[in-house]
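One structure below.
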Amino acid sequence: MDFTKPETVLNLQNIRDELVRMEDSIIFKFIERSHFATCPSVYEANHPGLEIPNFKGSFLDWALSNLEIAHSRIRRFESPDETPFFPDKIQKSFLPSINYPQILAPYAPEVNYNDKIKKVYIEKIIPLISKRDGDDKNNFGSVATRDIECLQSLSRRIHFGKFVAEAKFQSDIPLYTKLIKSKDVEGIMKNITNSAVEEKILERLTKKAEVYGVDPTNESGERRITPEYLVKIYKEIVIPITKEVEVEYLLRRLEE
C-alpha cells in the first residue's frame, strides 16, 4: 500500500491485507504488555508520587504527548494513516513535506476516536492482558512504553476504517449518497457490515493467539495472551469502534 498512489490505498483487497498485517502487530504488542501488572497509577491524573512539573494529567498522557511531539517533528502525522492522541500538541516538521495526494475527505483528521480508544484500553483491555492486578513502581516507565505501543497500533487499526469507508463510498456512490442524505445511520451500518468477513477475522485471531500466545519450546510455559481474550477485544471493542469511525466519516462525506 503506497499512500502516494491513491488507487492502491482505496483497493479493498489491499486494505484487508493491511488489516491482517496489523493483527500480528497488535498481538505482539499485547504480549509485550502482558509481562507487567495493571499499574493503575500510570493512568491516574496527578497521582501522588508521579506528579510531573508543569503538566496536569496522567503519567501515560505525559509520556504519550511528549512522544507525539517528537514524532510530529519527523513527519509521522503527515501520513494519512496516523491519528494523534494529542492533535493540539502536534508541531510542524523541519523535514520537507511529502505532500501526499488527497485520498480521504478534507475533514478526515477530525474523525478522531483516540480519546475513546485510550479510555476503553485502560478500562477494559488492560485488565485482560496484564500479568496481575496492582502497581509495580519499578516498571512504570516500561508499562507506559508498552501501553503507547499498544495504543498506537490500536489507533491505526481502528482509524483505518476511514479508508474502508471511502473505498465503500467510491464503490457505490448512488447508494451511499442516498443513505447519507437521509441520515440513515442504520442503513449505513448495515451496508458497511460484512458478518462473514468479521467471523473470518475472529477465527484467524483465534489461530494466531494459539500460536503466538505461548512459547512452543516450553510445555509448562504460561499462555501470554489467550484466544478468548483476543477475540473478545476485537469483537467487543476493535470492530465496533472501527464501524463507528466508518459511519461518522460517511455521514459527512457529502460536505463541500
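Numbering starts at 1 and runs along the chain as displayed.
From the backbone N, Cα and C atoms, a Cβ is placed for every residue, glycine too.
Feature annotations, courtesy of Swiss-Prot:
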type	residues	note
DOMAIN	3-255	domain 'Chorismate mutase'
MUTAGEN	R75 to A	Severely decreases tyrosine and tryptophan binding, resulting in loss of enzyme activity regulation by effectors
BINDING	R75, R76, N139, G141, S142, T145	L-tyrosine binding site
MUTAGEN	R76 to A	Severely decreases tyrosine and tryptophan binding, resulting in loss of enzyme activity regulation by effectors
BINDING	N138, N139, G141, S142	L-tryptophan binding site
MUTAGEN	G141 to S	Abolishes tyrosine and tryptophan binding, resulting in loss of enzyme activity regulation by effectors
MUTAGEN	S142 to A	Decreases tyrosine and tryptophan binding, resulting in attenuated enzyme activity regulation by effectors
MUTAGEN	T145 to V	Decreases tyrosine binding, resulting in loss of enzyme inhibition by tyrosine. Enhances activation by phenylalanine
MUTAGEN	T226 to I	Constitutively active. Unresponsive to tryptophan activation and tyrosine feedback inhibition
MUTAGEN	T226 to D	Constitutively inactive. Unresponsive to tryptophan activation
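Overlay of Swiss-Prot annotations on the structure.
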residue: R75; record: mutagenesis position; Cβ contacts under 8 Å, 6 or more apart: S93, L95, S97, I98
residue: R76; record: mutagenesis position; Cβ contacts under 8 Å, 6 or more apart: E68, E82
residue: N138; record: L-tryptophan binding site; Cβ contacts under 8 Å, 6 or more apart: none
residue: N139; record: L-tyrosine binding site; Cβ contacts under 8 Å, 6 or more apart: F36, A37, C39
residue: G141; record: mutagenesis position; Cβ contacts under 8 Å, 6 or more apart: A63
residue: S142; record: mutagenesis position; Cβ contacts under 8 Å, 6 or more apart: F36
residue: T145; record: mutagenesis position; Cβ contacts under 8 Å, 6 or more apart: A63
Near-site residues: L-tryptophan, ref N138, N139, G141, S142, CB cutoff 8 A to centroid: F36, D136, K137, F140, V143
Tell me, by DSSP, whether T145 (mutagenesis position) is helix, strand or coil? helix
Averaged pLDDT score, the domain 'Chorismate mutase' (3-255): 92
Give me the count of other Cβ atoms within 10 A of the Cβ belonging to T226 (mutagenesis position). 17
